[in-house]
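**Q** One structure coming up, written as structure tokens, with questions to follow.
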Amino acid sequence: MAGGVDGPIGIPFPDHSSDILSGLNEQRTQGLLCDVVILVEGREFPTHRSVLAACSQYFKKLFTSGAVVDQQNVYEIDFVSAEALTALMDFAYTATLTVSTANVGDILSAARLLEIPAVSHVCADLLDRQILAADAGADAGQLDLVDQIDQRNLLRAKEYLEFFQSNPMNSLPPAAAAAAASFPWSAFGASDDDLDATKEAVAAAVAAVAAGDCNGLDFYGPGPPAERPPTGDGDEGDSNPGLWPERDEDAPTGGLFPPPVAPPAATQNGHYGRGGEEEAASLSEAAPEPGDSPGFLSGAAEGEDGDGPDVDGLAASTLLQQMMSSVGRAGAAAGDSDEESRADDKGVMDYYLKYFSGAHDGDVYPAWSQKVEKKIRAKAFQKCPICEKVIQGAGKLPRHIRTHTGEKPYECNICKVRFTRQDKLKVHMRKHTGEKPYLCQQCGAAFAHNYDLKNHMRVHTGLRPYQCDSCCKTFVRSDHLHRHLKKDGCNGVPSRRGRKPRVRGGAPDPSPGATATPGAPAQPSSPDARRNGQEKHFKDEDEDEDVASPDGLGRLNVAGAGGGGDSGGGPGAATDGNFTAGLA
């Protein structure tokens, strides 16, 4: 081959994924680079968030919920057993599930609670088929107790997840935070009275937030000024100007968490992106315009013009806090007839929706959420601006437009023939390289195109899928049927005897209707019969057959040899030409 094909080449490594998983499992067993600890029944399970989130939908929602999910490093759960969690951890890191009759029930329950469908389906199948049978001696009372435990564990799992999804303690005033802190979720297995007290504390915290007692800036503790993230004015050390709000010295203090040290690539929602000045510039451009922002709480900072607050520099947690306050005011004033106030609240909600669904998507949402968007894009419909034809599939519209413009961007390096599609060029290159990748498994014949192999296989199978609706004649290939209908013409009379092999160099077989007189010259054929015979002479062997005359008393036989003139009569004079059998 004279030259290589332009463009990137994808080289797969089949063992890469298993090697990566093996390396992660080695890190887990040695306690290296683990960023979260799961505490169950007093046992600690150091692990990686990303691995658990990739296997379990429950852990994915747990690790991505709340404003400070990155600061939560220990999760204590009591709705699964330590033995079941050990088996699920091994499955996540080794792609192998180890079950026994003793623990298959616990593993099934844990897999359902943690939303691991692959494991739950396998365990359920093992129990249904009695491959791993449960305890057959269990009575009805024990089964009811197991069901009650499962229902209780399901309720606890939901409440545990809802707590971190709402995460009210992260934005409480100091008094409410102190009250709620006395009921940590680390004591999740406490009595029902403790759980009720925790719910009351959470409800009081939400009520305080809705009443506007929290301005959203208490999320960060006071801390020394040196520990605060720089709010710089464009200095070199300020890698993210405008991302952190300037703290008012008179603002309330005593937040739950110490002020985080600003990372080089911290984004407005607390996650980490590319970092640097380019990231800050992109975030500043993507944020909504200050003029579009509505009025906020009295605790918000005023803008430069004094007409409205400047919220573009606030963190996402602060904006979310203010949105919750606006929702609380909207609920309190539901019976108010002042349309102007309701319009202001609607403007607040519109602004927040615009902010959180803005151009931050590429940095906020992880790759797993973009897969769904990619699938939707692949099924999208696009209309051609030239012929208005609807094209299904993303990326196919430019290829269709080339049929209008005549553009052929793909050129053969050898013969300089150009093509509109790259796959057509790839097939064309087989003419130069002699490559025939399609091999017949029965006779070993090789072909350059898959459709040639498909047609060849019908020689072995005897399949003739294309049939004429008028004469019921069948064909191996569709182009043969089209030629039969267009070029040859179909008389609509079905054949009585079916197919007949081509006669090569000999006299045609005598038919019952033939009345040629021995020794007499053959009657010259009519022009129509001569033309029909010449066309049939060049037809493929599998397409030749006798065509009955309309009255069924005579037949037209076509002999081989290429002569076009008439020959002498007699029994042995049928070596050249076309002969017409006489009609009785």
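FYI, residue positions are counted from 1 along the chain as it appears here.
From the backbone N, Cα and C atoms, a Cβ is placed for every residue, glycine too.
At each noted position, the model has the original residue.
So Swiss-Prot lists these for the protein:
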type    : residues      : note
DOMAIN  : 34-101        : domain 'BTB'
MUTAGEN : Lys61 to Arg  : Loss of sumoylation with SUMO1. May decrease interaction with transcriptional corepressors
MUTAGEN : Lys383 to Arg : No effect on sumoylation with SUMO1. No effect on promoter binding
MUTAGEN : Cys387 to Phe : Decreased transcription repressor activity. No effect on nuclear localization
MUTAGEN : His404 to Arg : Decreased transcription repressor activity. Acts as a dominant negative. No effect on nuclear localization
MUTAGEN : Lys486 to Arg : No effect on sumoylation with SUMO1. No effect on promoter binding. No effect on nuclear localization
MUTAGEN : Lys536 to Arg : No effect on sumoylation with SUMO1. Decreased transcription repression activity. No effect on promoter binding
**Q** Mind telling me which of the mutagenesis positions Lys61, Lys383, His404, Lys486 has the densest Cβ neighbourhood, counting other Cβ atoms within 10 Å?
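**A** Neighbour-count leader: Lys61.
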**Q** Which whole-number value in Å describes the distance between the Cα atoms of His404 (mutagenesis position) and Cys387 (mutagenesis position)?
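**A** So the alpha carbons of His404 (mutagenesis position) and Cys387 (mutagenesis position) sit roughly 9 Å from each other.
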**Q** May I ask for the distance between Lys383 (mutagenesis position) and Lys486 (mutagenesis position), taken between their Cα atoms and rounded to an integer number of Å?
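**A** It is 34 Å, counting Cα to Cα.
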**Q** Same-chain residues six or more away whose CB lies under 8 A from the CB of Cys387 (mutagenesis position)?
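**A** Sequence-distant Cβ neighbours: His404.
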**Q** How big is the Cα-to-Cα gap, in Å, between Lys61 (mutagenesis position) and Lys486 (mutagenesis position)?
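**A** Roughly 64 Å, rounded to the nearest whole number.
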**Q** Take the domain 'BTB' (34-101) and count its residues per DSSP category (helix H/G/I, strand E/B, coil), listing them in that order.
**A** 30 helix, 13 strand, 25 coil
**Q** According to DSSP, does Cys387 (mutagenesis position) sit in a helix, a strand, or coil?
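**A** The three-state answer is coil.
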